[in-house]
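Trainee: I have a structure here, written as structure tokens, and I will follow up with some questions on it.
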Amino acid sequence: MERPEPELIRQSWRAVSRSPLEHGTVLFARLFALEPDLLPLFQYNCRQFSSPEDCLSSPEFLDHIRKVMLVIDAAVTNVEDLSSLEEYLASLGRKHRAVGVKLSSFSTVGESLLYMLEKCLGPAFTPATRAAWSQLYGAVVQAMSRGWDGE
């Protein structure tokens, strides 16, 4: 896999990182629209959410969104040395497997990430920027998938 274009990623992330909760909410709203079967995986204090809107307004889920955006931020920060995050990302993969997330769902997460970036950046979300983010996300998922494989 080619290395992602670091400057395109950093530049585009600057706009997103100004409002991580807002943009993270767009990402998860899109995720639940594309793959509604993921909603039951998110339970806090044994509480099942009745709708994506119910989940997206929950303080516990908003905390999850913040954490996801921090992981993306770490990937952006380390875009030129993602190997420094390998162990952390594999551990994150194991945690997601343990709560019932299927590895195949990360394809939908990737689509949702690109959707959020496009909504946030508008015309600045060029084909080159999309390609750079796709490469970065692919590398992150590859590292996380080691948590499924038990490596």
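Just so it is clear, glycine is given a Cβ too, placed from its N, Cα and C backbone atoms.
None of the noted substitutions appears here; every position holds its original residue.
Per Swiss-Prot, the features are:
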- H64, H96: heme b binding site (BINDING)
- 1-149: domain 'Globin' (DOMAIN)
- S17 to A: No effect on interaction with 14-3-3 proteins (MUTAGEN)
- C46 to S: Loss of intramolecular disulfide bond (MUTAGEN)
- C46 to A: Decreased nitrite reductase activity (MUTAGEN)
- S50 to A: Decreased interaction with 14-3-3 proteins (MUTAGEN)
- C55 to A: Decreased affinity for nitrite. Decreased nitrite reductase activity (MUTAGEN)
- C55 to S: Loss of intramolecular disulfide bond (MUTAGEN)
- H64 to L or Q: Increased nitrite reductase activity (MUTAGEN)
- C120 to S: No effect on disulfide bond (MUTAGEN)
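How about a rundown of where these features are and what they're close to?
Mentor: Under DSSP, H96 (heme b binding site) is assigned to a helix (H, G or I) in the three-state scheme.
DSSP assignment over the domain 'Globin' (1-149) gives 117 helix, 4 strand, 28 coil.
Around C46 (mutagenesis position), no same-chain residue six or more apart in sequence has its CB under 8 Å from its CB.
Annotation for C55 (mutagenesis position): same-chain Cβ neighbours under 8 Å, separated by at least 6 residues, are F28, F32, L39, F42, F49, F61.
The Cβ of H64 (mutagenesis position) lies under 8 Å from the Cβ of F42, each of which sits 6+ residues away along the same chain.
For C120 (mutagenesis position), the same-chain residues 6+ apart in sequence whose C-beta sits under 8 angstroms from its C-beta are A15, V16, H23, V26.
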Trainee: Report, as a single number, how many Cβ atoms besides its own are within 10 Å of the Cβ of H96 (heme b binding site).
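Mentor: I count 19 other Cβ atoms within 10 Å of it.
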Trainee: What whole-number Å value do you get for the CA-CA distance of S17 (mutagenesis position) and S50 (mutagenesis position)?
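Mentor: If we compare the Cα positions of S17 (mutagenesis position) and S50 (mutagenesis position), the gap is 29 Å.
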Trainee: Distance between S50 (mutagenesis position) and H96 (heme b binding site) at the Cα atoms, whole Å?
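Mentor: Distance (Cα to Cα, whole Å): 22 Å.
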Trainee: Whose Cβ, among the mutagenesis positions S17, S50, has more other Cβ atoms within 10 Å than any of the rest?
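Mentor: Neighbour-count leader: S17.
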